[in-house]
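Enquirer: For K299 to A, Swiss-Prot lists a mutagenesis experiment annotated as follows: Abolishes interaction with VSP4. One mutagenesis experiment named in Swiss-Prot is K302 to A, and its note says Abolishes interaction with VSP4. Record note (Swiss-Prot) on the mutagenesis of Y303 to A: Abolishes interaction with VSP4, no effect on dimerization. Per Swiss-Prot, mutagenesis S306 to A is noted as: Diminishes interaction with VSP4. As a published mutagenesis entry, Y310 to A appears in Swiss-Prot alongside the note: Abolishes interaction with VSP4, no effect on dimerization. Mutagenesis annotation in Swiss-Prot: E311 to A, described as Abolishes interaction with VSP4 and dimerization; the structure shown retains the original residue. Here the residue is the original one, but Swiss-Prot notes a mutagenesis experiment at this spot, K322 to A: No effect on interaction with VSP4.
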Amino acid sequence: MASNAARVVATAKDFDKVGLGIIGYYLQLYAVELILSEEDRSQEMTALATELLDTIEAFKKEIGGESEAEDSDKSLHVMNTLIHDQEKAKIYMLNFTMSLYNEKLKQLKDGPWDVMLKRSLWCCIDLFSCILHLWKENISETSTNSLQKRIKYCKIYLSKLAKGEIGSSDEKTLDYADFADDSEEIKDEDVDHQTSDLENNNNDKVEGLAPKDQTTSYEPVDEVPEFIDDADSVNEEEQTVDKNEDAITKDEQQVVKKEVDLTRPSAPSEPAAAEHKSYTKDELTKIMDRASKIEQIQKLAKYAISALNYEDLPTAKDELTKALDLLNSI
């Protein structure tokens, strides 16, 4: 779980760097909930969650304040809308993630089969998992199954890439036709329908932010892009997921080690979109406030012990009094 959260944080920072702060915003929210759902989280991860909450609040205030200015850019108004309108935010995240996923399917066929392809597939896994977690109450069962299926496909592709089964001149290359499913429509009809309804029923459309690719910003995507599904020989492929877990784990460790040095990666677990409890903003604040107070109490106790070592009784008494006051406030 810790390695998953660390990877999500690294991905969020990448999106911030390329001007897609709203994607990073929701990935950070997802990372906080991943960390808080871990009962045995380390102090480092607790501190990371606190830092993320501060970053999230600062981003909301910055966007909210700038969007209210008379000469503010239209994109700021859009981002402010995406922060406060969860239905529009869900559609935007779905639209972006499916665009990225579809682009990576084409790259799996044509190449290059480089480290960025692997990183992008992990990015798709994190984005799909984020959507399932943050909006699980507002996503149909059909869409949920569809997104979970694509997470499995991404893991299968990562395993094949790690073992050299895709893009290697000495091994069997990917036959793109193997993953075309004639039984399904090319487009994801459920999400396409949601997007159309949203645009028809709201005068203030969500536009101007959906990128054509991961590195460009503020280009509109009018509809969910064409989606090439991958379901021929699904049973055979899905049975290989568990067998290929070691190869996937090794690949993830290489990616996380390059991106962030927060914790040692462990074998990735299945995205827990429906397993984690969702917290309200007030609940998150209370949890982090309690953790912060406990950490402060520990520091004050250390100061008191240090003062006692030097027989500085007044300072020791003062520090212990502060610690006791904080303890009583919990």
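Placement of Cβ uses the backbone N, Cα and C atoms for every residue, glycine included.
Modelled residues match the original; the substitutions are not represented.
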Enquirer: Which one of the mutagenesis positions (Y303, Y310) has its C-beta surrounded by the most other C-beta atoms within 10 angstroms?
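Expert: Buried the deepest by this measure is Y303.
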Enquirer: Hey, does DSSP put S306 (mutagenesis position) in a helix, a strand, or just coil?
Expert: helix
Enquirer: Where Y303 (mutagenesis position) and E311 (mutagenesis position) are concerned, what is their Cα separation in Å, rounded?
Expert: 12
Enquirer: Over all shown protein chains, what is the count of other CB atoms within 10 A of the CB belonging to K322 (mutagenesis position)?
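Expert: By my count, 17.
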Enquirer: What's the CA to CA span in angstrom from E311 (mutagenesis position) over to K302 (mutagenesis position)?
Expert: 14
Enquirer: Out of K299, K302, K322, the mutagenesis positions in the record, which is closest to Y310 (mutagenesis position) when you go by Cα distance?
Expert: K302
Enquirer: Give the number of CB atoms, excluding that of S306 (mutagenesis position) itself, located within 10 Å of its CB.
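Expert: If we count other Cβ atoms within 10 Å of S306 (mutagenesis position), we arrive at 13.
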Enquirer: Measuring Cα to Cα, how far is K322 (mutagenesis position) from K302 (mutagenesis position) in Å?
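Expert: Here the two Cα atoms lie 12 Å apart.
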